[in-house]
Structures are given as structure tokens and as C-alpha cells.
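Here's the structure, in C-alpha cells; my notes come after.
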Amino acid sequence: MIDYTAAGFTLLQGAHLYAPEDRGICDVLVANGKIIAVASNIPSDIVPNCTVVDLSGQILCPGFIDQHVHLIGGGGEAGPTTRTPEVALSRLTEAGVTSVVGLLGTDSISRHPESLLAKTRALNEEGISAWMLTGAYHVPSRTITGSVEKDVAIIDRVIGVKCAISDHRSAAPDVYHLANMAAESRVGGLLGGKPGVTVFHMGDSKKALQPIYDLLENCDVPISKLLPTHVNRNVPLFEQALEFARKGGTIDITSSIDEPVAPAEGIARAVQAGIPLARVTLSSDGNGSQPFFDDEGNLTHIGVAGFETLLETVQVLVKDYDFSISDALRPLTSSVAGFLNLTGKGEILPGNDADLLVMTPELRIEQVYARGKLMVKDGKACVKGTFETA
């Protein structure tokens, strides 16, 4: 028999639901961190002691899934003082991020996969959903167990591996190292019931995606398990990325890169090229270092990349590129969940996790629920991380 009091039911009434598909005006019933029901009219007395939230005139959509975040900090390329700090929970939730994938960057000397794993687990305890990629720019990969395959297979939060290619900061890996790494991630994923993906940080080298094509020629890892990211950082790379997506690959556009290919422009161009939105994702590269230069190219100061560009990209897609709200949301919701095989994420459906955003008609975030818990109210975090000030 259900203990309705313990279940803590919440009924979200009257919002325009984008699940992300347009469902019109709907009610959503939530309990125990899950979506229990979605219908055009759910009576408020369907269960006793139900908290009713009137969302008339507002939009309800899935929480954002940001698959590229430097959870324990990034940077360091301009010396020790440019190492960015760990991310705070509220920076994620106030940007609408309810699920996150952490990773390392250039620095795998003073930062370690073990520390990233601890941070990932901490964020799960603080209320959102978090996973990680093992490895970093360096190849062979820095790992926890000594093996990419073991990390992915047996460590609960590890779902794949990351490396860098076509970048002066990479380890200049040859095709056989890349193929072995991707194959280990793939097999580890099979053994552990994980996606087993390989994420490639893309640099500005004119080689662009050629190392990935060489990998595909020399091993049998499916193209669907390989993800080039930062593909909008230069025009030739972006053009190659579109061709990669036409061949069946998925591409990741970085929201914090505003030129030469702005994120909304990149998504729009992909759609114009006939690429399904299911194979286009958007991520922030958040919490990494963000350098600023003067007119002579001198470094003036370094900030920390934020997450606001995710929502801004959605807004620009709707306002400037005539995207439906449904399609504008997909690269941050269902497309990411599909690529990473994140069961229960990315769609508002019965049985899925209650990761929900409440937005105004102008697409401003008002409330954020993560696994059914209210994390943001009136646009401000009402739940803070362990060491955040109230």
C-alpha cells in the first residue's frame, strides 16, 4: 500500500509543456523524485496531502543536460594562478542544469580523475545528477584503475573517456593509441551497461577531424560512440563536423564559443544541412578558464566560463532563427540523453526523473526541480552547495 504522506506528491498545474515535444497545456504529477503522470487535467485531490503549484501562463520543460563541464576546475595554461576553482552547485542549477558530465582538460598533473569522481559523487548527494569521463587531454589516458576499460566498466559514475586531438596542447596521439582508447571505452561500456563514449576535444589544427576518420579506418568502434566537441571554434572544422554528422556521427557545439560560428548559428546551419537534431548537442565547457585579451593580444585577465550561454542559445534559436521551443530545447535535453543513453533523462514522461524547468514565456528561468526537489525559486537558488554561503 502506498504511503501517500511519505511520497510527497507535487502537482504542477496549467503550464505549457514542452517535453521537449509540444504537449500543450498539461499537468504533471511528481513524487519520490519521479514523474508519476502527465495529462491535460489531473485533479488536485487525486492523492491526499498533495502540494499544488499553479504554473498558468508559464512553460515547463526538461532540465538541461550539460555534458562538458570542468567540475573541479580547468585552466592553468597561463600558470598556477590561472587554475579555476571547483564549480558551485548553484551556478549549475540557476542556469537550468540538472544533469552534468564532468571532465578534465589540459591539466592532468595537478588535477586527477579520482578528485573528479569525488566531486561527481558530491553533486549527486547535493541534489543533481552527475557523471564523469575518465582521461584528459593526455593519451595514454590518466585513469583511476589503470585502465580506461576498467574505469568505465566498474566505476559507477564513469561513462566514457576524453582526449584531445588536433591541438598543440594534446599529447599528439597516433591512430593506434586513439583506436585502443576508444575500443577500451566501448568494451567497458558493454561490460558496465554504460554508453562507453569517447569525447574528442577539438583544437584549431588544420588536421581537424582527420584523426577520428583514421581511427574509424583502423578499428571497429561505431561512429555513434565518438563525439567531437568545440566543433564551432573555426569554420573549416565546423564544415568537417557537418560532414561527420551526415555520416551518422553526433557533434557537440560549445555555447561559450561565440565566434566564428556562434552556437545558435551552428545548430541552425546543421538543421539546414539536413542533420537531425538528435545528432546535434550543445554544452557549455563551463567552469573552465575564459581569457580576455587587449587589442595587442596581451592577456589582461582571466575569468571563469559560466553556464548562462546555454539558455541564451535557446533564446536566440527561438528569436532569431525561428526555431520552435521544442526544437531549440532538444540539443540540451533529449539529444544529449539519447547520445549518452541516460535512462530517465531529457524528456518529461511518466517514470522519468523529475528534472524540470519552469520558464516565463520569454524563456527566463523561474524554477528548477532536480529529481523532484525545488532547487531554484524566482530565478535564485534556494538550495546551495555544502560550502556555499546562504
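Don't overthink the numbers, they just go from 1 along the chain as shown.
Placed from the backbone N, Cα and C atoms, the Cβ positions cover glycine too.
Under the heading active site, proton acceptor, Swiss-Prot lists ASP285, citing experimental evidence as support. In this view, ASP285 (mutagenesis position) is surrounded by 24 other Cβ atoms within 10 Å of its Cβ, with every protein chain counted.
Taken from Swiss-Prot, the feature Zn(2+) 1 binding site covers HIS68, HIS70, LYS162, ASP285, and the record attributes it to experimental evidence. Residue environment of HIS68 (Zn(2+) 1 binding site) contains 29 other Cβ atoms, counted within 10 Å of its Cβ in all protein chains.
In this structure, GLU77 (mutagenesis position) belongs to neither helix nor strand by DSSP; it is coil. For GLU77 (mutagenesis position), the number of other Cβ atoms no farther than 10 Å from its own Cβ, over all displayed protein chains, is 14. Per Swiss-Prot, the feature substrate binding site maps to GLY75, GLY76, GLU77, THR106, TYR137, ARG169, ARG233, SER289.
The 10 Å shell around the Cβ of HIS201 (Zn(2+) 2 binding site) contains 22 further Cβ atoms across the protein chains shown. Residues or ranges marked as Zn(2+) 2 binding site in Swiss-Prot: LYS162, HIS201, HIS230.
According to Swiss-Prot, the mutagenesis experiment GLU77 to Asp or Gln carries the following note: Reduces activity 100000-fold.
Packing around TYR137 (mutagenesis position) is summarised by its Cβ count: 22 other Cβ atoms lie within 10 angstroms of its Cβ, all protein chains included. Under the three-state DSSP scheme, TYR137 (mutagenesis position) falls in the coil class. One mutagenesis experiment named in Swiss-Prot is TYR137 to Ala or Phe, and its note says Reduces activity 1000-fold.
The Cβ of ARG169 (mutagenesis position) has 14 neighbouring Cβ atoms from other residues within 10 Å, across all protein chains displayed. The DSSP secondary structure for ARG169 (mutagenesis position) is coil. Under the heading of mutagenesis, Swiss-Prot lists ARG169 to Met and annotates it as follows: Loss of activity.
Quoting Swiss-Prot on the mutagenesis of ARG169 to Lys: Reduces activity 1000-fold.
Counting every protein chain shown, 18 other Cβ atoms lie within 10 Å of the Cβ of ARG233 (mutagenesis position). Here Swiss-Prot describes ARG233 to Lys as a published mutagenesis experiment; the accompanying note says: Reduces activity 1000-fold.
One entry in Swiss-Prot concerns the mutagenesis experiment ARG233 to Met. Its note says: Loss of activity. Following the DSSP three-state reduction, the secondary structure of ARG233 (mutagenesis position) is coil.
Under the three-state DSSP scheme, ASP285 (mutagenesis position) falls in the coil class. Swiss-Prot gives this note for the published mutagenesis ASP285 to Ala: Reduces activity 100000-fold.
Other residues of the chain with a Cβ within 8 Å of the Cβ centroid of HIS68, HIS70, LYS162, ASP285, the Zn(2+) 1 site, are VAL69, GLY74, GLY102, LEU103, GLY105, HIS201, THR229, SER283, GLY286, GLY288.
Listed in sequence order, the binding-site residues from HIS68, HIS70, THR106, LYS162, HIS201 having a Cα within 10 Å of the Cα of TYR137 (mutagenesis position) are THR106, LYS162, HIS201.
Considering only the recorded positions HIS70, HIS230, ASP285, GLY76 (substrate binding site) has HIS70 as its nearest partner by CA-CA distance. HIS230 (Zn(2+) 2 binding site) sits 9 Å from ASP285 (mutagenesis position), taking the CA atoms of both as reference points. Other residues of the chain with a Cβ within 8 Å of the Cβ centroid of LYS162, HIS201, HIS230, the Zn(2+) 2 site, are HIS68, LEU103, GLY105, TYR137, CYS163, ALA164, VAL199, PHE200, MET202, PRO228, THR229.
Nearest by CA distance to GLY75 (substrate binding site), out of the recorded positions HIS68, LYS162, ARG169, HIS201, is ARG169.
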